[in-house]
Amino acid sequence: MKKYLLYMVQVHLNFRRAELESLADLYNLSIDFSQYDANSPFFIVELENDQQAKDWIKRSILTRGIYEYWGQGTTLDELHKDIQRQSNFEQDLQLKFKHSTFKFEFECYKGNSKAKRVEQIETFRYLGFEGKIDMKHPQEVFTVIEEYTPISENVGGKTPTRIYFGRQVQMSNRSAMEKYDLKKRPYKGTTSFEAELSLVSANIAQVKPGTIMYDPFAGTGSFLVAGGHFGSLVIGSDIDGRMIRGKGAQVNISANFKKYGESSQFLDVLTMDFTNNALRNNLVIDTILCDPPYGIRESIKVLGAKDPERFLGKEDMEIDGEKAYLRRDYIPTKKPYALDSLLDDLLQYSSERLPIGGRLAFWMPTANDANIETIVPMHENLELKYNCVQEFNKWSRRLLVYINRGSTFNGSSNHGIKRSKDNFRERYFNNFN
């Protein structure tokens, strides 16, 4: 086993470990998280080889990169001594890369030193590298990572408190955030999900090539785009046909996939009420990833009559001799629906359609009431794997991730029980008072 240094970002800390664990599980890697510290951007792990490190981190969003660990110290002198104390120093560290082209890089966390970098690099002369320096396309990149204690919240430190050194093995997929930035997307809306957490959600849901991912509340397709990025074939539906159709041939969900060169990953989107799902029963859905409507922009609705008695008989109405509901311009009636009921339907559908081990991941809003317990929906055949919270001012949204364990699992269930305190939409507009 070899030691590797993982360098992570200090954002969305509630999601970071879930992403790392999910990616490790996706590639069948055994990672010891006993030394993981959510408050630190550094995590030293043991892996069998570089390939395992590459597999683990190549699609991660909440890390920066992973490095073959060579040593650490509170000062540069301590670092050099620690490197030379490594049991594999001569055989694996010095000789293996003796003739490789290389370059040095510096990374700084919460500060920056005014030290002369060239002089610092010269202190590593004992490594005995004889290969040429190549700043553009080196075979190896050796990285000095300096950790600082900031002077204040807005002022970084000047002297590093800890220095790490390692060989770059794999940089993360964090650059995908720039590619999928909403500002550059042809088709987006007020409810479009941000690129970073869309991609993180897809990682935790274990969206992968050779599978089908379904978003039953697709909207403008943010999660479909994230699923396509990770190689899944994606299909979506939404009760609002306007969202599905977009604003023309050049401004719709399909146009987004065309812009990213991923049209081959896009199966289709359908105007459909999820609670009256029309997808055939034998369609294999490997992953369900979605952001159900909270009822903030508008109330949650499904197909049906708000007042069934008043609607009675109108279902057979004809226009020009044709059943009204068969016409292309037909707009079906809709009725209000509770968020709790919608989530119950989502869990039940997932238990029926996902394969054993398949994941359901969705976002759920909650109010930040200190004296009220948040009750998440549960299903007897689904294991709640992660409950990741993103907090705002007076409310939060949670990424809930479930694994389908099948009919023999017999977990807890709260189907049909009112879990939400009052109506989330009403409370939102009343400032949660």
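Keep in mind that glycine also has a Cβ here, set from the backbone N, Cα and C atoms.
According to its DSSP assignment, Asp215 (mutagenesis position) is in a strand. Asp215 (mutagenesis position) counts 25 other C-beta atoms within 10 Å of its own C-beta, drawing on all protein chains shown. Among the sequence features in Swiss-Prot, the mutagenesis site Asp215 to Ala is noted as follows: Abolishes activity.
The Cβ of Asp291 (mutagenesis position) lies under 8 Å from the Cβ of Thr191, Phe193, Phe217, Gly219, Ser222, Phe223, Phe362, Trp363, each of these being in the same chain and 6 or more residues away along the sequence. Experimental mutagenesis is annotated in Swiss-Prot for Asp291 to Ala, with the remark: Abolishes activity.
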